[in-house]
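For reference, Swiss-Prot has these:
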ACT_SITE  Asp264  active site
BINDING   Asn195, Leu196, Ser197, Glu198  ATP binding site
MUTAGEN   Asn195 to Asp  Loss of activity
MUTAGEN   Glu198 to Asp  Loss of activity
MUTAGEN   Asp264 to Glu  Loss of activity
Amino acid sequence: MKVTLPEFERAGVMVVGDVMLDRYWYGPTSRISPEAPVPVVKVNTIEERPGGAANVAMNIASLGANARLVGLTGIDDAARALSKSLADVNVKCDFVSVPTHPTITKLRVLSRNQQLIRLDFEEGFEGVDPQPLHERINQALSSIGALVLSDYAKGALASVQQMIQLARKAGVPVLIDPKGTDFERYRGATLLTPNLSEFEAVVGKCKTEEEIVERGMKLIADYELSALLVTRSEQGMSLLQPGKAPLHMPTQAQEVYDVTGAGDTVIGVLAATLAAGNSLEEACFFANAAAGVVVGKLGTSTVSPIELENAVRGRADTGFGVMTEEELKLAVAAARKRGEKVVMTNGVFDILHAGHVSYLANARKLGDRLIVAVNSDASTKRLKGDSRPVNPLEQRMIVLGALEAVDWVVSFEEDTPQRLIAGILPDLLVKGGDYKPEEIAGSKEVWANGGEVLVLNFEDGCSTTNIIKKIQQDKKG
C-alpha cells in the first residue's frame, strides 16, 4: 500500500502547557559516603532535555511542522537552557517569565543504569495571571491549524476553559493530553487523548472493549467533546466519535524498550497531521505508527519523517528501515534473540541501478536480515571526487530502504565502515567487486568474532560511473 505523508511543512501548531527541563547526572559509584549511608556518585556526564509540553513541541518540530511553544518559566538558567535546546530543533518559544517562580526542573541522578534519586525544583503556577498566555494564543490563532494543551497539573493550564473557548471560537481544533480525573475542565475540547489508566480513573475499570466504547461515548456526550482517543499500550488505540463506528487500531510496536514520552509523540503527530489538512482518522493512523516507532527507542524520543514513512509502509513498525547507529544495534540485538542471521554490506549507492539491486538481493538470500551501510556525502566526496555524490545521503538511504531485500540502512562518516562493522559484528560481511576477503574493511573484526566474510560479483555492465558518463555525453550531443 502506498501511503503519502501529510504535508507537515505547511502545518502550524501551537503547544501551550506545563514546560519543564529534565536534567540527568550520570556517573559511576563505588563507595558509600562517610557522612551518611548513601552511595557517592562521581558525575562524569550531564544531559539536559526539554520535558512536558516542551517535548510535545519537539515531536511536532521533528516532523518538519512549524511548532510554537507557550508556557510559564522562571528567570533562571533552566529557562535559558530550555530556550536554547528548543531553538536548536526549530521550536519557536514564547515563554511567559515569572520572576517569583523557578522553571520546573527534574534532576535525576543515575549510576549503572539505575536512577538513585530524583530532585524536583518547582512551585505551582496556579496563582499566576493567565492573561499573557491568552494573549499569545489569540495572536497565533490565525496562523495555526491546531492547538495542543499539554497538562501536567503544574498550573499553566489553570484557565484551560478560556483557552478552549478562544480556539473553538476561531475554528481551531483543540487537542488535550489530560491530567487527573476532573474532565469537566476540558469541556468542549475537540479531542482528548487519555491513556487507558487515565480513562479508567474517570469512568471505572473496563473489562471489555465494548465497555470502553460505551463509557467513552458517554464521556464524550457528558463533556461535549468532538472525539476521544484512548491509548491502550499493547492493545493499540481506540478512536471514538459521535455518530461513527469505533476505530480500533492494533499496536505497531514490535519491541518495547521505553514508553517514556510516547503520549507526547501521539498528540504531537495528531496535531501536526490535522494542521496539515488530514482527517482525524488519518491523524490517528499516523500517530499509531509513530508510537510504534518511539517505544522502540530508549528515553524520551521523537520520530523523524523518514521513520514515520517507513513505519506506515510496514517496515519501521517492526524495527526496520533507516536507522541511527544506536537504533541499529538495538534492532540487531533483537534479531539475534530471535535466532536470525545478520548480513551486512556497504557502499556509496549513488545512482541505484540493476547491478545494485541484484547484488543486494543475492546478499539478502545469505541470511535473515540485511544491513546496508552507506557512505555519508562528505565520505563519498573524499572517495569519489567533488562532483559526487549525485544524490544526497538522505535520498540514497530512502531509496535503499524501499528495496524489499534491505532491512536496515545506516550511514557512516569515515572513509570505511570499519568502526561501524566492529560495533555491529554481523554474522556475515559481504562486499561486491574484485576484493580479497582480507582486504575488506571490518573483515578482521568479523572473523575474530566467529563470523564469515564473502565477496560477491556485481552484474556485468552496470556502473554508476558509466551512467554518469552517458548522461554527460548525451548532454554534449
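Cβ coordinates come from backbone N, Cα and C, glycine included.
Overlay of Swiss-Prot annotations on the structure.
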residue : record               : CB count, 10 Å
Asn195  : mutagenesis position : 20
Leu196  : ATP binding site     : 16
Ser197  : ATP binding site     : 10
Glu198  : mutagenesis position : 19
Asp264  : mutagenesis position : 27
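Shown in sequence order, Pro194, Phe199, Glu200, Ala201, Val230, Thr231, Arg232 are the same-chain residues outside Asn195, Leu196, Ser197, Glu198 whose Cβ sits within 8 Å of the Cβ centre of the ATP site. Glu198 (mutagenesis position) carries a helical DSSP state (H, G or I). Comparing Glu198 (mutagenesis position) with Asp264 (mutagenesis position), their Cα atoms are 15 Å apart once rounded.
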